[in-house]
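These notes concern the structure reproduced below.
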Amino acid sequence: MIRRETFVDDILKEIREIIVQMVPREAGITDVEFEGPELVIYVKNPEAMMKDGELIKNLAKVLKKRISVRPDPDILLPPEKAEELIKQLVPPEAEITNISFDPSVGEVLIEARKPGLVIGKNGETLRLITQKVHWAPRVVRTPPIQSQTIYSIRSILQTESKDRRKFLRQVGRNIYRKSEYKSRWIRITGLGGFREVGRSALLVQTDESYVLVDFGVNIAALKDPTKAYPHFDAPEFRYVLDEGLLDAIIITHAHLDHSGMLPYLFRYKLFDGPIYTTPPTRDLMTLLQQDFIEIQHMNGVEPLYRPKDIKEVIKHTITLDYGEVRDIAPDIRLTLHNAGHILGSSIVHLHIGNGLHNIAITGDFKFIPTRLFEPAVSRFPRLETLVMESTYGGSNDYQMPREEAEKRLIEVIHQTLKRGGKVLIPAMAVGRAQEIMMVLEEYARVGGIEVPIYLDGMIWEATAIHTAYPEYLSKHIREQIFHEGYNPFLNPIFKSVANSRERQDIIDSGEPAIIIATSGMLVGGPSVEYFKQLAPDPKNSIIFVSYQAEGTLGRQVQRGLREIPIVGEDGRTEVINVNMEVHTIDGFSGHADRRELMSYVARVRPRPERIITVHGEAHKCLDLSSSIHKKFGISTRAPNNLDAIRLK
């Protein structure tokens, strides 16, 4: 991973000399080191650094680095004693539910039902905690639904703290190595997701650095390796992996077509560098990757990777919140912005070569407000090239208005329940499931729904992760949670399905019900089992609320096939007679439709010099590219996989 480390120690020596001159002697500086994209200053007396409120800002300005001040590890109280003391300092009314320590950054995470009481008036209690235990406290509200995924991730980071710190220092030295070249050229190569949906992977190359944006798997094409995985056979990518030259991977969001192949790289030791993404994306992609290998096991298929490979992904992930600017290579600076697609989804902005070129890569995005999220960000400091999705880029790809979609959903549900049927809504565990939950929750609150809403698959765990990150949700939901004291995710109408026996009981029951189950495309997961048993009964309905990829069972049902062969777990093929009503309501998609895509181009600022359309069926990428050029006069391309485009 580490390349051309020459001069790093000399650079650090110069930085230390500047810091010693600017920082009060009583701070007791013990070490200065690059850790990941930050410059970390370790001190014996952190309080001395806080007396001058402008000190850190001035240091960052002079050094042109992101500065973090941490207590020297030697002054930290042992976690057991620190926890005991924190509980003595914080009033019991705060209702602390968990205290966890991250030795790699000297931080203690305090979860409490009333975080304001942990902070104290004007931050007095927080300062007292810092003085007494020396750990840097971070206070968060206790998630109303406990997430096993989040707990496991925190446990891994705590257990592996020594290796984690060593890793961060290696990353820091790689980022701040002395550049051997002044950036003169930039190009991108499509390794997957160009003129197709699935296996998204884009390689950004300069004469100094290599960065990969997304690395997904096409779950609809797993039987065909030539279509399922990114192009490992691309000469430049093979060279980068063989020589260990890849500086970083950036993940736009958690869905498997963007993150599903990450653990594979660690299984075969093809990469050991940093992965950058938002905290919710790290948690959600962990959940989805774990589910992916479980489903492969259940289907009798050798999984692409193992749980310990997912653990390696966690250990190598560096999280950024929206708007935080970080150096990730000597000539590349990264900022993540809200994409409005799913929890934690990001538009990637890359500032290359100190003003040479700026790229925004949208990933999957939504450009209108939804119940869960604010619209995608469309303003950037600088922008020359925009790489944008085209899932609904065709000239006729206009989705139903959101209000109309919600009305239609309620109508179909009401009609189905009235005739004693069950409603099956296949949904991705992350995104559409929670969006539909919010629609149904509001309708239930006014008495419109009186039957249980069953959540099957990973939906309950994914929802728990949503409740842990309210700051990433829409303003409306944040106001409900923080100001009105009401959390819509906790409505008792939602029932979690614990196992296959409960699932069968729901199917066998003669009572009407609403079932939201994974997967959204009927590719594995409990939604397939529900479909097989509910499809023959005309009283029932299936409602598709998200994109159905070519080659999936969902696409076959959506097209109106009435007899569908399905291979069972025993290897036998059974023909399913589809007599249930089939409905598609596009208005709930997390992807921008044609209207939103064109609107985004009209509103994005600064106006880009070039737009590249990706992540869509070939004719949709081409249609959108052509339309943008005709309407806005902007240079456009709709490249194929393996095409390389020089941007500068």
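Any Cβ shown, glycine's included, is placed from N, Cα and C.
No substitution from the list is modelled in this structure, which keeps its original residues.
Not measured: the values here are computed from a predicted model.
The annotation Zn(2+) 1 binding site is assigned in Swiss-Prot to HIS253, HIS255, HIS341, ASP364 on the grounds of sequence analysis. Around HIS255 (mutagenesis position), taking its Cβ as the centre, 28 other Cβ atoms fall within 10 Å, counting all chains.
Annotation source Swiss-Prot lists Zn(2+) 2 binding site at ASP257, HIS258, ASP364, HIS615, citing sequence analysis. Of all the Cβ atoms in the protein chains shown, 29 others lie within 10 Å of the Cβ of HIS615 (Zn(2+) 2 binding site).
Among the mutagenesis experiments that Swiss-Prot reports, HIS255 to Ala is described with the note: Reduces transcription termination. Annotation note: HIS255 (mutagenesis position) sits in a coil segment as assigned by DSSP.
For ASP257 (Zn(2+) 2 binding site) paired with HIS341 (Zn(2+) 1 binding site), the C-alpha to C-alpha distance reads 14 Å. The Cβ of ASP364 (Zn(2+) 1 binding site) has THR252, HIS253, HIS255, HIS258, ALA339, HIS341, ILE342, SER345, GLU389, THR391, GLY590, HIS591, HIS615 as same-chain neighbours under 8 Å, each 6 or more residues away in sequence. The record gives HIS253, HIS255, HIS341, ASP364 for Zn(2+) 1. Within 8 Å of the mean position of their Cβ atoms, the other Cβ atoms in that chain belong to THR252, ALA254, HIS258, ALA339, ILE342, SER345, GLY363, PHE365, GLY431, GLY590. Taking the centroid of the Cβ atoms of ASP257, HIS258, ASP364, HIS615 as the Zn(2+) 2 site, the other same-chain residues with Cβ within 8 Å of it are GLY193, VAL197, GLY198, SER200, ASP214, GLY216, THR252, HIS253, HIS255, GLY363, GLU389. Within 10 Å of the C-beta atom of HIS253 (Zn(2+) 1 binding site) sit 29 other C-beta atoms, taking all shown protein chains into account.
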